[in-house]
Every structure is written in C-alpha cells, then in structure tokens.
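Trainee: I'd like to ask some things about the structure below.
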Amino acid sequence: MTDTLNPLVAAQEKVRIACEKLGCDPAVYELLKEPQRVIEISIPVKMDDGTVKVFKGWRSAHSSAVGPSKGGVRFHPNVNMDEVKALSLWMTFKGGALGLPYGGGKGGICVDPAELSERELEQLSRGWVRGLYKYLGDRIDIPAPDVNTNGQIMSWFVDEYVKLNGERMDIGTFTGKPVAFGGSEGRNEATGFGVAVVVRESAKRFGIKMEDAKIAVQGFGNVGTFTVKNIERQGGKVCAIAEWDRNEGNYALYNENGIDFKELLAYKEANKTLIGFPGAERITDEEFWTKEYDIIVPAALENVITGERAKTINAKLVCEAANGPTTPEGDKVLTERGINLTPDILTNSGGVLVSYYEWVQNQYGYYWTEAEVEEKQEADMMKAIKGVFAVADEYNVTLREAVYMYAIKSIDVAMKLRGWY
C-alpha cells in the first residue's frame, strides 16, 4: 500500500478485510465492493459574460440494502468519479454503524465555487438537480451539504426539485437545509458535537483522562470549530489548533495551558483570521504535528497523516474528524508505533445522524429543540461507539477494522433477508 492509493481501491480493501474477518459469504463482498448506480452528467451554465461553460457532475448510490442512499454533494476542482464512488461506499458503512435506514450516497461537481458569481453558482446548483432529478427523492437518494456546499445551496436544490416534481413539497429529499426552511436545530454543530463525544469515549478506552489531556485540533472550519467548543464542554483542554490562511499558508496556535474557545471565536469573527490571537503563540505547521499531545484530531483535509508524518506524530491517540485524513501507509505506521486511532467513519458520523433526524422531522412536520437533538444524538452515538468497541474486543482488531465489521453485520442480514444471495 502507498500514500497514493486510489481512494476506491483503499475503501474496497477495508471492506474485503472486514468481510474476511467476519467469515461472511463471498457474495457479501461482491455486493458491497461497487456502487449500485453511478450517474455522470454535464451541466451547461451561461456565465455572466455571456459565454457557456459545461461542468461535470456525479452522483453515486452505493447500496440500497437497508434504505435510500444518503450523503453529501461537494463542489471542488479535484472531485472525480472514483472519489465520489469511494465516499458513497464510506457513507454506507457510516450509516450502518449508526443503525440508520440508509445506504451510502455521494455527489459532486468539478468546480471551484470561489470563481463563480452567486448567480452562476445558483444556476450550476439547479442544473445538478435537473440532471439527476429522476434518481433523487426522500425514498430514493437524499443529498446533503459537503465540501463547499451549504444550506443556501440545499435550498436551491429543494426549490428546483419541487418545480420538477409537480410542486410536491418533498423537502425531505435534501437535508442540511436552514432551520427556516425545514432544517433541524443542531445540524450545524452536529459533526463537531459528535467528534467530542467520540474523543471523550476513546480517551476513556485508552486510559487518557480528558481533564488532564493535551489535545490538538487541525482545522478551525465548521467541524474544527465545533469540535473545539464541545471538547471544552466535555471538560477537555485544546492546547493547539492548526489553520490555513490564504496569504500566509499553514500555521498553528499553541498554549500548553489551553486555548480559550470563546476568546478565539470572538477574535476570528472580528479579524477573519486566527493570526495575531493574543491568547496563544504562533507556531509552524510542522511544529504543530511534532509537539507532544495526548490526543490529536485532524479535522480539515484528507491525506494529512502520511507515512512520513506518522513517524513523527507524538500522541497517544488520533481521532479522525476529517474524511480520510490518514493514508494507508500512515495508518500502518501509526499501528506499528502503537498509536491508537478512532476512524473517521465513527468519529465524524454526527453530521449524517442529525441529517437523519432532519429527514424524520420533515416526514412528520414536527421539529425538536436543539437540546432534544443533542440528547438523541449523544444516545445514538453512544450505542454505535459501544458496538464498535465491543467488536474490536471480540475479534481483537483495530477500531478501523471494527467499524466496518460492525456495520457489515446489519447490512449482511438485510441483504440475506431480501434474497440478494
């Protein structure tokens, strides 16, 4: 395995190993190694200067074994079909670990949204829905926000879908909507809240006291921000935060006594950057990755913990809040060095869990308070965490292997009952 392994091949290998360790019928791997449906579309957009550009878009529906497909849509210049297929596979197992009635889905458009005007972005978003309309629906495939997409884009998605659907207000076809338009309280904070719960429980499992732990978080976007906030709420102390600046590149902040979340957030809102924050010293990105911590939480980019970087990480536990932050080679090195790891499929699953709550609330037209959402989320995540930990102990496997195995158990039963093998 190398750091450049195709993401789909890497995901398939994890599924193969999990099926093998469980002693599954060979048909289980055959049914799960490839998506059931992948659609590629071309989306023409009339630009503000009068020219027409055509953008490539995709939607992958990995499995319908237990229910409709569910997963985000990303707008990014590096999106491609293999990435979308791999991410849809991961979503099947993320939902399976949580016991959700979903298979995995993922979509994308190859575009840098920063280069588009708001009008162009809206036309592109609506074009994606038009191209995929007959494959979407609250009982077919349910998209949500992902990289560079948000509640506004989900609102355009819904509006276009309703126009195509004979004005039926099937707003549950998309989640991650603003609260004013059928969204759920707690959705914006859901992933970071869930990460903090997983960090807390993983710390207990590996004998780390949260109140004494030195914790580092890479990234202060949506996931990183709410991870830091909720780790602090759980009694933890974040002493290092790494971030990126358009002008100055990668950098980090460090305070061994802990960085105050409220002060940091107020500084960022006032200055649009963390650079110059008086409550911590600025350090380099390289220093961030080599300092001594109890727990490190990559919450930004994929493939940041490479084989080389894994050799210098000085922590007892890695909790993957980002999607795919550890390369296969990095994973191998961490395991060899005895550094424990809680995988992304479990750690960052809070987002899809609260998306599920949004979908449920849309069906009933009855909406919960933020406190009710948090209570339900913690209970459901605790069930998944305990289940994954139990599988790891029963089979003497890593937590990454265990989360796939735990998910496969329920998916396997559904496929067998449906007569798929």
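Here, residue 1 is simply the first one shown, and the rest follow in order.
Cβ coordinates are placed from backbone N, Cα and C, and glycine is handled just like the others.
The following feature annotations were taken from Swiss-Prot:
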ACT_SITE  K106  active site, proton donor
BINDING   K70, K94, S355  substrate binding site
BINDING   T191, N222  NAD(+) binding site
MUTAGEN   E243 to D  Shows a 9-fold relaxation of the strong discrimination against NADPH due to the decrease of binding affinity for NADH and the increase for NADPH
MUTAGEN   E243 to R  Decrease of binding affinity for NADH and increase for NADPH
MUTAGEN   E243 to K  Severely crippled in its ability to bind to NADH. Decrease of binding affinity for NADH and increase for NADPH
MUTAGEN   W244 to S  Decrease of binding affinity for NADH and increase for NADPH
MUTAGEN   D245 to K  Decrease of binding affinity for NADH and increase for NADPH
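Buried or exposed, and what's around them? Tell me for each listed feature.
Mentor: Annotation note: K106 (active site, proton donor) sits in a strand segment as assigned by DSSP. K106 (active site, proton donor) counts 31 other C-beta atoms within 10 Å of its own C-beta, drawing on all protein chains shown.
In sequence order, K70, I142, A144, T175, G176, S184, R187, A190 make up the list of same-chain residues 6 or more apart from S355 (substrate binding site) whose Cβ falls under 8 Å from its Cβ.
Annotation for N222 (NAD(+) binding site): spatial neighbours N188, T191, G192, criterion Cβ-Cβ under 8 Å with sequence separation of six or more.
Of all the Cβ atoms in the protein chains shown, 22 others lie within 10 Å of the Cβ of E243 (mutagenesis position).
Taking the Cβ of W244 (mutagenesis position) as centre and 10 Å as the limit, one finds 16 other Cβ atoms among all the protein chains shown.
Sequence-distant neighbours of D245 (mutagenesis position): residues of the same chain at least 6 apart with a C-beta under 8 Å from its C-beta are Y251, T273, I275. Annotation note: D245 (mutagenesis position) sits in a strand segment as assigned by DSSP.
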Trainee: Expressed to the nearest Å, what is the distance separating W244 (mutagenesis position) and K94 (substrate binding site) at their Cα atoms?
Mentor: 28
Trainee: Near the Cβ of K94 (substrate binding site), how many other Cβ atoms are there if near means within 10 Å?
Mentor: 28
Trainee: Write out, in the order they occur in the sequence, the residues of the chain not among K70, K94, S355 that have a C-beta within 8 Å of the mean position of the C-beta atoms of the recorded substrate site.
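Mentor: Filtered neighbour residues, in order: G71, M91, G95, L100, Y102, G104, I142, A144, S349, G351, V352, L353, Y356.
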Trainee: Just how many other Cβ atoms lie inside 10 Å of the Cβ on T191 (NAD(+) binding site)?
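Mentor: I count 24 other Cβ atoms within 10 Å of it.
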